[in-house]
Amino acid sequence: MATEHPEPPKAELQLPPPPPPGHYGAWAAQELQAKLAEIGAPIQGNREELVERLQSYTRQTGIVLNRPVLRGEDGDKAAPPPMSAQLPGIPMPPPPLGLPPLQPPPPPPPPPPGLGLGFPMAHPPNLGPPPPLRVGEPVALSEEERLKLAQQQAALLMQQEERAKQQGDHSLKEHELLEQQKRAAVLLEQERQQEIAKMGTPVPRPPQDMGQIGVRTPLGPRVAAPVGPVGPTPTVLPMGAPVPRPRGPPPPPGDENREMDDPSVGPKIPQALEKILQLKESRQEEMNSQQEEEEMETDARSSLGQSASETEEDTVSVSKKEKNRKRRNRKKKKKPQRVRGVSSESSGDREKDSTRSRGSDSPAADVEIEYVTEEPEIYEPNFIFFKRIFEAFKLTDDVKKEKEKEPEKLDKLENSAAPKKKGFEEEHKDSDDDSSDDEQEKKPEAPKLSKKKLRRMNRFTVAELKQLVARPDVVEMHDVTAQDPKLLVHLKATRNSVPVPRHWCFKRKYLQGKRGIEKPPFELPDFIKRTGIQEMREALQEKEEQKTMKSKMREKVRPKMGKIDIDYQKLHDAFFKWQTKPKLTIHGDLYYEGKEFETRLKEKKPGDLSDELRISLGMPVGPNAHKVPPPWLIAMQRYGPPPSYPNLKIPGLNSPIPESCSFGYHAGGWGKPPVDETGKPLYGDVFGTNAAEFQTKTEEEEIDRTPWGELEPSDEESSEEEEEEESDEDKPDETGFITPADSGLITPGGFSSVPAGMETPELIELRKKKIEEAMDGSETPQLFTVLPEKRTATVGGAMMGSTHIYDMSTVMSRKGPAPELQGVEVALAPEELELDPMAMTQKYEEHVREQQAQVEKEDFSDMVAEHAAKQKQKKRKAQPQDSRGGSKKYKEFKF
């Protein structure tokens, strides 16, 4: 606990930083348990667990706990003064296994927090002094040191009171505080007397360690540097002053007191090394003294500045504090509270001092630190690509947050005249109900933008995205939420890309929507209905419903097959004659829920009335349905044809009415034809006169053939270019540079160079010419020809006779026009081409006679013999198989 001291000057109250949580290891087990009980933590467990609990409490709250004062048996006596090993500046000795200090390495880094102040390595303090390093330094504490010590004690006391208030710990009563302060004062007095008594005797450490207070760097392996102000108080550790220990492994917990009895003596240092160390220490002291003088000057300046700023801030802050106090008091009256002690004035003064000390920190609190990354100067050409990769991952959200918060900061500064304090109280602001309520009454908290809101702010709108992309018609409302909206639209616009199914963003499950659509039961296609399977199944189901349970079970054991037998001819006709193609969608046109119920406008044509529409309008359906006028005809005759379809032929309006129909307003009448005063039709040829006016009019009117309502495919241009190239090839040459093939073969005029008898006859067609024509393939040959079937009742005397005979006459007639009578097809040698036509006809007749004679001579005896031989061979092969198969008896398999 803190000790009682006269209050130091207010301007110089500066809280030292808290010590690390490692100093709890030096406490005894009883002290650890007492402190844990004080903070309301469990006290069971071994020593290491107790230390760990205290350390975790310090880390979480930021409060450094001081060593408790254990009471004696009578309850009021203070605990005995601590041993010399626990005094500040005289740390625990290390275990005997220390680093040998003979060869000094380069100055090590400052020791870790929690280690003791500088003693010779591996030299216990109870076994006499080490070789002397320096002689003759003033031992008595100066006025400045005492003043600083008193300031530290007062600051600790005030800080402890503040913490007790903020944590709502009102259980400590005022008389207990006074008793603790008295005990602390007694302890401090005893420690001072011990310190002075020891300074008179030889001390087991170099005397400069008790000298001037300052920051010292480590001087090698022998002497560790003290960090922070060295105070003479053993129980109260100044906040933030880490106590360095000599190097080496720390002693196990609970063995600190045993080290005092360790009889091992450290190794002695040679004189040459001692002189070197003394020179180093003297240089270090000079440096430290200069630094201390500079620090004193800066402290004096800052204290003057702070006192000036405090006077201005006090006037503003006092009125606010009074209001806050009144509010808090009102709330405290409502809550059940315990009666506080008498010393309210002293606590009020302390509050003022603490607020002033906090106010002095305000100029430092306003400073904002900005971290700027240093960009390396690398002139490697490949470094640019490497740098671009990292630039892609830079976060821009933080910059936007700062920009948005700038106007909010200005509002905060205007609302709060006194700047807010940062530090301990700001961390616990949320826990303090009073202060948080007051702030909520003053002003609403500035809203912090979440990542979701930031993402929404950075999104494109649908209109912006449509402007940025090449195909805006593909953009949908949810495309802006994609990670890369431009890439998504590009992928959607790519040719032959299949879209993601629409139900990806639906809440309900796929095909589970029933939004007012009456789904009809499944209907069989018409070509399957014609087989009559539907009626047969319905009849069978009715029979099964009438059956008893017994007969049903009997059928399960011995099922009867062939209940629904359809004639094979019916099935054949259904699937080969009447089958229709199912409705298929094109590539990339995915099915979505309710697609089959949508109207397909592509199938509809203006002017053609479907059967459904006719039935709904009350018009007749059938072959003579076109003779009944539509109900809108009379309105069209009055107001004109529809402007969207100017060239649509509507009977009774701009085209003649059907035959055996008449104009008039009777049932089935076609109204009145639209004519002008002179009797001429207004909109078209209503009377069917086919006058020249209407024909020329229709010719003059150019119809726009460009497609509308659907985008043209992107590959249309390429196909058009190919068609143009093909058409160019087909056109005859108009330039006149290419000579046609026929022109050189015909002699333009004059006499023939070949005599009359030597001309090639026109009647002969060579086989070569036929083959060439077939090779050219100018006409696509027919794949097959259906032969008509002839039926004969009797086979007759023919050996291979059949009732089915095919009529070949139609095929022969289709082959082409009959050859001319004079033309003869004969295979001729080149020498025989010189013969006259009479000789050739004679040769042909001889050839025909020879063929007829061969046909008459031919008989079928050889074919009959072959057939009989084959039959015998089959019988021979079948006999041994039957003999083998007779040995085994197999059950006859039935379908």
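Going from the start of the chain as shown, residues are counted 1 onward.
Glycine is no exception: its Cβ is also placed from the backbone N, Cα and C atoms.
Swiss-Prot lists 24-58 with the feature domain 'SAP', giving sequence analysis as the kind of evidence. Annotation of the published mutagenesis R471 to K in Swiss-Prot: Does not affect methylation by PRMT9; the original residue is retained in the structure shown. One entry in Swiss-Prot concerns the mutagenesis experiment R495 to K. Its note says: Does not affect methylation by PRMT9. Swiss-Prot gives this note for the published mutagenesis R502 to K: Does not affect methylation by PRMT9. Here Swiss-Prot notes a mutagenesis experiment, F506 to A, with the remark: Does not affect methylation by PRMT9; when associated with A-510. Swiss-Prot gives this note for the published mutagenesis K507 to A: Moderately diminished formation of omega-N monomethylarginine but greatly reduced formation of symmetrical dimethylarginine; when associated with A-509. Swiss-Prot lists K509 to A among its mutagenesis entries, and the accompanying note reads: Moderately diminished formation of omega-N monomethylarginine but greatly reduced formation of symmetrical dimethylarginine; when associated with A-507. Recorded in Swiss-Prot as a mutagenesis result, K509 to R carries the remark: Moderately diminished formation of omega-N monomethylarginine but greatly reduced formation of symmetrical dimethylarginine; when associated with R-507. Abolishes formation of omega-N monomethylarginine and formation of symmetrical dimethylarginine; when associated with K-508 and R-507. Y510 to A appears in Swiss-Prot as a published mutagenesis result, with the remark: Does not affect methylation by PRMT9; when associated with A-506.
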Minimum Cα separation from R471 (mutagenesis position), reported as the residue among mutagenesis positions R495, R502, F506, K507, K509 that achieves it: R495
Sparsest-packed of the listed mutagenesis positions (R502, K507) - C-beta count within 10 angstroms: K507
Top Cα neighbour of R495 (mutagenesis position) in the set of mutagenesis positions R502, F506, K507, K509, Y510: R502
Neighbour tally for R495 (mutagenesis position), based on other Cβ positions within 10 Å of its Cβ: 8
Neighbourhood of F506 (mutagenesis position), C-beta criterion under 8 angstroms, separation at least six: G513
The one of R471, K509 whose CB sees the fewest other CB atoms within 10 Å, among these mutagenesis positions: K509
Separation of alpha carbons, K509 (mutagenesis position) and R502 (mutagenesis position) (Å): 12
Sequence-distant neighbours of Y510 (mutagenesis position) in its chain (C-beta under 8 A, six or more apart): H503, E593
